[in-house]
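Chemist: Structure in structure tokens, see below.
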Amino acid sequence: MGNVPSAVKHCLSYQQLLREHLWIGDSVAGALDPAQTSLLTNLHCFQPDVSGFSVSLAGTVACIHWETSQLSGLPEFVKIVEVGPRDGLQNEKVIVPTDIKIEFINRLSQTGLSVIEVTSFVSSRWVPQMADHTEVMKGIHQYPGVRYPVLTPNLQGFHHAVAAGATEISVFGAASESFSKKNINCSIEESMGKFEEVVKSARHMNIPARGYVSCALGCPYEGSITPQKVTEVSKRLYGMGCYEISLGDTIGVGTPGSMKRMLESVMKEIPPGALAVHCHDTYGQALANILTALQMGINVVDSAVSGLGGCPYAKGASGNVATEDLIYMLNGLGLNTGVNLYKVMEAGDFICKAVNKTTNSKVAQASFNA
């Protein structure tokens, strides 16, 4: 739209949406705060009630919620696992102050997210950003209905996590032999032995354990990874007692085609209800890959607010799929997440300002720059 003023663009965009989708109007007004109602009124966006649609407006973000999904095979509810505080921040070169991390997590806890991965109980020699794991775990306010898992690569880390108050843990494996040696300094087989000790101890204490499989769609050292290899590692983790296996496109090279082939293989051994996907957006395929997974029966998705992240052992890998962008897509599909998009955007704005970064979320960029 060239040099058209942003306010005019805003009005034109909404008017186009009105012509194409016929929002409901007055019945929504009571659910909006005065500022949101004023914005809608000024943009002349209220229209007669049309059954089948509903609108939620947060700041400058308007999401059309379809009552019935427009695509087949999608779940009604999608659980979002927010990994920003751990996977998102671990690659930041400048150490983020502990009080900022705590405030960040507390803000995320007020968004409706039900799972927030808090930190990693790893050696500070390997991941300096996570050196304050105990202080962060003890410092956050744990909200009712929100789970706060932590990453524990070995038995020592597990015991430290439990002492700090952790009630859920995760272990981080790989489908690539080279990546396993670079990331956790041992072979896949050796890592499985360590994880078995951790998961066994966790089960003994009634602490749920989640398993990650990195490099599920490609490795920075080995290139392509066969679906069979991903299946083997996933089956081992599931068999030792991990209640959920998160399949990670660590370097973001996957496509809907490779996602489909990988999931078809893994789902022969593990039910879709025990699987999650964890997509990085290096090649801009994350949302497309997630949609493919949803259509195949997956209903758990990992993401990071503002698209935070990367990988210290995968040069050039971009951040995780942005939680804001994921929610926007899911809202548009009529899928319930229970998460407030605007509050997530606020949390993202907070952490980006704190670490002096620009958000990688397209939704946040479009909204805050409108």
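Note that the numbers count up from 1, one per residue, in the order the chain is shown.
A Cβ is built for glycine as well, from the same backbone N, Cα and C atoms used for every other residue.
Okay, so Swiss-Prot annotates it like this:
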MUTAGEN   Gly2 to Ala  Abolishes myristoylation and induces a subcellular location change
DOMAIN    78-345  domain 'Pyruvate carboxyltransferase'
MUTAGEN   Arg86 to Gln  Abolishes catalytic activity
BINDING   Arg86  substrate binding site
BINDING   Asp87, His278, His280, Asn320  divalent metal cation binding site
MUTAGEN   Leu237 to Ser  Abolishes catalytic activity
MUTAGEN   His278 to Arg  Abolishes catalytic activity
ACT_SITE  Cys311  active site
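Are these features on the surface or tucked inside, and what are their neighbours?
Modeler: The Cβ of Arg86 (mutagenesis position) has Glu117, Val118, Thr119, Ser120, Met130, Val150, Leu151 as same-chain neighbours under 8 Å, each 6 or more residues away in sequence.
Arg86 (mutagenesis position) falls within a helix when secondary structure is assigned with DSSP.
Contacts of Asp87 (divalent metal cation binding site) defined by a Cβ separation under 8 A and a same-chain sequence distance of 6+ are given as Glu117, Asp302, Ala304, Leu308, Gly309, Asn320, in order along the sequence.
Packing around Leu237 (mutagenesis position) is summarised by its Cβ count: 25 other Cβ atoms lie within 10 angstroms of its Cβ, all protein chains included.
Under a cutoff of 8 A between CB atoms, and with a sequence separation of 6+ in the same chain, the neighbours of His278 (mutagenesis position) are Val83, Tyr212, Ser246, Leu247, Gly248, Asp249, Val301, Asp302, Asn320.
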Chemist: Looking only at the domain 'Pyruvate carboxyltransferase' (78-345), what is the model's average confidence as pLDDT?
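Modeler: A mean pLDDT of 96 is what the predicted model shows over the domain 'Pyruvate carboxyltransferase' (78-345).
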Chemist: How many Å separate the Cα atoms of His280 (divalent metal cation binding site) and Leu237 (mutagenesis position)?
Modeler: 22
